[in-house]
Amino acid sequence: MVDQLTQHDPRRIGPFEVLGRLGAGGMGLVYLARSASGRRVAIKTVRTELAEDQLFRVRFTREVEAARAVSGFYTAAVVDADPRAAVPWLATAYVPAPSLEEIVNECGPMPAQAVRWLAAGVAEALQSIHGAGLVHRDLKPSNVLVVEDGPRVIDFGIASGVSNTRLTMTNVAVGTPAYMSPEQAKDSRSVTGASDVFSLGSMLVFAATGHPPFHGANPVETVFMLLREGPDLEGLPDELRPLIESCMQMEATGRPNPADLQAQLAPHLFGSGSDDSGTASAWLPERAVGLIEGRRNGRPAVKPATTAGGRGHGHGPSGARAPVHAPPLPPPPAHDPVVPAPPAHVPAVPAPVGAPDGGPVRLPGAAVPIGPGPRVADMRAAAVAAPPPESALAASWSRPRPGVNGADPAVPAPAPAPPEASPAGWRPWRFRMSNDVWGTPRVAEDLVYVTSFEVHALDVATGRRRFKTRDVAWSMAVADGRIHASDGPTLFALDAREGADLWRVQTDAWVYSLQADRGTVLTATRGGGVQAWEASAGQKLWEVTGAQTDFESPEAGAALHDGTAYVWQDARLRALDARTGDERWSYPIGDAASCGGVPVRLTQAPDGYVYVAAGTRVLALEVASGHVRWHFEAPAVFLAPPTFVPGPAVTGGGVYLADYLGTVYALDATDGRDRWRIATEARSSTDPVLVAAGHVHVGSGKGLYTLDAVTGTPKWRFQAGGDIVGAPAVAEGRIHFGSSDHLLYTLKADDGRLRWKLATGGEITGSPVVRDGIVYACSKDRCVYALDAEKGTGTARTT
């Protein structure tokens with residue numbers, strides 16, 4: 001898919017004319033371009049901050065030289081490069097073909113012989129790459145294009161040079177958790193070609209089954225599965241197990257090299273003597289061959305029809321499995337609803353498609369604003385043209401058993417609080433980014449902040465973009481009228497209202513965690529560093545080294561709460577003064593192994609205690625002294641921090657959390673007593689349980705479970721069409737959450753009845769946010785959505 005160029009994109013790179021955007025990666029943007037002779041190439045550019053690093057330039061120059069030596073048939077050849085340009089770039093041959101990810105998502109798992117054919121081609125490509133002194137380090141389905149005569153491996157040009165490990169950068173993230181090797185997850189600086197062989201095995205699992213071998217709810221959980229549980233090989237044909245299991249040996253020395261793999265595969269592929277045994281048509285299903293031919297001829301890919309239990313949109317870009325046991329969702333309309341044409345001077349407005357308790361709420365194509373919406377005065381004139389909303393339940397929904405998906409709850413619930421209306425004159429909008437959107441939106445005053453490589457500030461009222469940062473932001477926090485962000489090695493702050501630069505400093509390593517509170521910015525950097533900065537001017541307040549390096553993710557970084565910084569260092573949890581770095585106390589929490597191989601997660605509560613989840617343990621430590629109030633032990637590890645609710649246990653007060661296997665615990669905050677525990681039917685994620693209005697809400701697998709906070713009695717359960725993503729949001733008697741089935745759901749919090757749902761073009765990312773009657777959500781379709789929390793995409797309401 002090629003996107004249009006923005007006003008900030010170059011029109012020429014070196015001798016090439018730039019035609020469009022192909023995408024973006026961790027190191028920069030990728031463009032489609034054309035040479036003077038008409039040859040099309042893919043050009044990968046390098047981010048500005050990396051280009052300013054002289055050590056990176058040396059590494060990049062040497063790897064370009066090595067990449068030129070890769071000449072295998074199954075790789076996309078390097079055409080040209082300029083590592084000394086102001087913005088370094090690398091051009092490779094453009095291959096108009098679908099990726100392996102697209103083929104499997106749209107056509108289903110491959111037959112066993114097709115998997116062998118794919119494996120042989122990729123193994124030969126790896127032999128060429130390794131022979132040039134490179135390790136790919138990010139071999140995955142989206143980096144393998146499939147053409148008629150075999151696969152083509154791409155994105156090896158900025159791999160890690162194995163001939164000079166001194167040049168390996170510690171502040172450049174390379175690799176995808178679902179497909180990386182164990183040694184890469186532990187230390188990405190010391191991998192060898194055997195790491196690519198493990199990734200090949202993981203990729204073959206996806207090709208043969210339709211799901212990756214490791215598929216946690218987030219990168220931390222995925223790495224946990226990789227290192228502790230082993231691959232999920234459900235659905236893998238027995239005849240492929242010896243091949244794939246040999247590639248996925250935990251010890252690198254036990255894996256075959258690419259030449260061994262080719263020798264192992266040759267008898268299966270070429271023993272028949274068939275002339276066409278090396279082509280896609282000999283092995284792939286007819287539909288997949290048609291997809292390849294269509295892409296080669298410039299035709300767009302045809303999306304598969306969606307069935308009730310099918311694969312139509314059950315596979316997102318991550319390759320997650322389609323739902324198997326979920327109840328069927330009502331099918332979307334065969335076409336977008338027809339919106340009456342407004343007068344020439346009146347812009348079109350979105351029609352309300354689906355009302356409360358109806359089918360999926362859909363934003364009709366041309367009638368939905370991409371970016372800023374029309375003026376309120378125009379909305380009043382156009383509102384009369386909108387068709388009335390449907391009020392009946394979708395026909396394909398059958399009445400579920402009590403307590404499930406909106407049937408009568410097992411226990412009567414109290415009446416919800418009266419709903420809060422959206423601001424007068426406001427109407428729903430969506431804004432489409434030019435790049436992927438990730439994470440949870442932040443709302444402050446009249447702006448919503450979203451990360452899409454840069455930080456984008458959108459006007460709450462209209463959806464217009466107020467500004468965006470000029471730098472990439474991998475980490476972001478909004479506090480005290482400032483945006484604090486990091487592009488990796490640089491920490492910077494901007495005015496949250498206007499986007500003006502306030503300050504920027506260079507850090508010694510890649511920032512993977514960032515928090516801001518009470519005038520202090522706390523960062524955690526790769527290699528075990530933790531730093532505190534003055535939020536207003538950027539001066540470094542203090543720094544410690546030797547912090548844990550087993551889990552370098554935003555969830556596992558140093559924590560900042562009410563003037564206290566919590567650092568996991570030398571097997572101890574240390575409480576430091578956030579302004580001075582002075583140690584107040586420390587507790588022997590243990591190392592990663594003694595904590596069950598999972599990060600330590602904590603919550604500081606207003607009762608003067610910090611509640612800590614460390615593996616299978618939960619502890620209550622006094623904030624002032626570190627004194628242990630109580631200790632609780634569970635049979636399974638906890639991935640999420642505890643949730644504290646003030647008040648006595650008889651009114652629902654206490655500490656709530658769910659373990660990795662999905663069991664929900666209610667602990668007495670005064671003594672740690674296990675008041676009740678309820679086992680759900682699927683594993684939990686790293687998101688904390690949500691407690692509101694006497695209810696405990698927890699997303700576990702495809703189910704959203706609601707329990708009575710006092711007794712643990714199940715109130716209701718809602719079954720979504722895919723795994724629940726992020727933490728639900730509760731406000732004004734409604735609960736909002738996203739799912740991997742591309743839907744944003746809104747339920748009545750008291751009984752679980754479906755209020756409305758929005759069908760997006762991708763998986764919901766992060767968690768929805770509700771503010772002043774508006775729910776904000778981001779999707780992998782590159783859109784930010786702002787919807788009426790009560791009605792979804794209802795008509796505009798004005799005073």
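Glycine is no exception: its Cβ is also placed from the backbone N, Cα and C atoms.
Original residues only.
Per Swiss-Prot, domain 'Protein kinase' is recorded for 16-271, and the stated evidence type is sequence analysis. The average pLDDT the prediction assigns to the domain 'Protein kinase' (16-271) is 82.
Cβ neighbours within 10 Å of Val30 (ATP binding site), excluding its own Cβ and spanning all shown chains: 19. In the three-state DSSP scheme, Val30 (ATP binding site) falls into the strand class. The annotation ATP binding site is assigned in Swiss-Prot to Leu22, Gly23, Ala24, Gly25, Gly26, Met27, Gly28, Leu29, Val30, Lys44 on the grounds of sequence analysis.
Lys44 (mutagenesis position) falls within a strand segment according to DSSP. Quoted from Swiss-Prot for the published mutagenesis Lys44 to Ala: No autophosphorylation. Binds KbpA.
According to DSSP, Ser71 (mutagenesis position) sits in a coil region rather than a helix or strand. What Swiss-Prot says about the mutagenesis result for Ser71 to Ala is this: No autophosphorylation.
DSSP classifies Ser128 (mutagenesis position) as helix under the three-state reduction. For the published mutagenesis Ser128 to Ala, Swiss-Prot gives the following note: No change in autophosphorylation.
A simple way to gauge crowding: the CB of Asp138 (active site, proton acceptor) has 23 other CB atoms within 10 angstroms, across all the protein chains here. Under the heading active site, proton acceptor, Swiss-Prot lists Asp138.
Thr168 to Ala appears in Swiss-Prot as a mutagenesis experiment; the accompanying note says: Almost completely abolishes autophosphorylation. No enhancement of kinase activity on AfsR. Very little constitutive kinase activity.
Quoted from Swiss-Prot, the note on the mutagenesis of Thr168 to Glu is: Almost completely abolishes autophosphorylation. No enhancement of kinase activity on AfsR. Some constitutive kinase activity.
Here the residue is the original one, but Swiss-Prot notes a mutagenesis experiment at this spot, Thr168 to Asp: Almost completely abolishes autophosphorylation. No enhancement of kinase activity on AfsR. Constitutive kinase activity.
In Swiss-Prot, a mutagenesis experiment is listed as Thr170 to Asp, annotated with the note No change in autophosphorylation.
Sorted by the number of other CB atoms within 10 A, the mutagenesis positions Ser71, Ser128 start with Ser71, the lowest.
Candidate recorded positions: Leu22, Gly28, Lys44. Fewest other C-beta atoms within 10 angstroms, Leu22. Across the structure, Asp138 (active site, proton acceptor) and Val30 (ATP binding site) are spaced 16 Å apart at their Cα atoms. When the recorded positions Leu22, Gly28, Lys44, Ser128 are ranked by how far their Cα is from the Cα of Ser71 (mutagenesis position), Ser128 comes first.
The two recorded residues Lys44 (mutagenesis position) and Val30 (ATP binding site) have their Cα atoms spaced 4 Å from each other. Across the structure, Gly28 (ATP binding site) and Ser128 (mutagenesis position) are spaced 25 Å apart at their Cα atoms. Here the CA atom of Ser128 (mutagenesis position) lies 25 Å from the CA atom of Leu22 (ATP binding site). In this structure, the CA atom of Val30 (ATP binding site) is 23 Å away from the CA atom of Ser128 (mutagenesis position).
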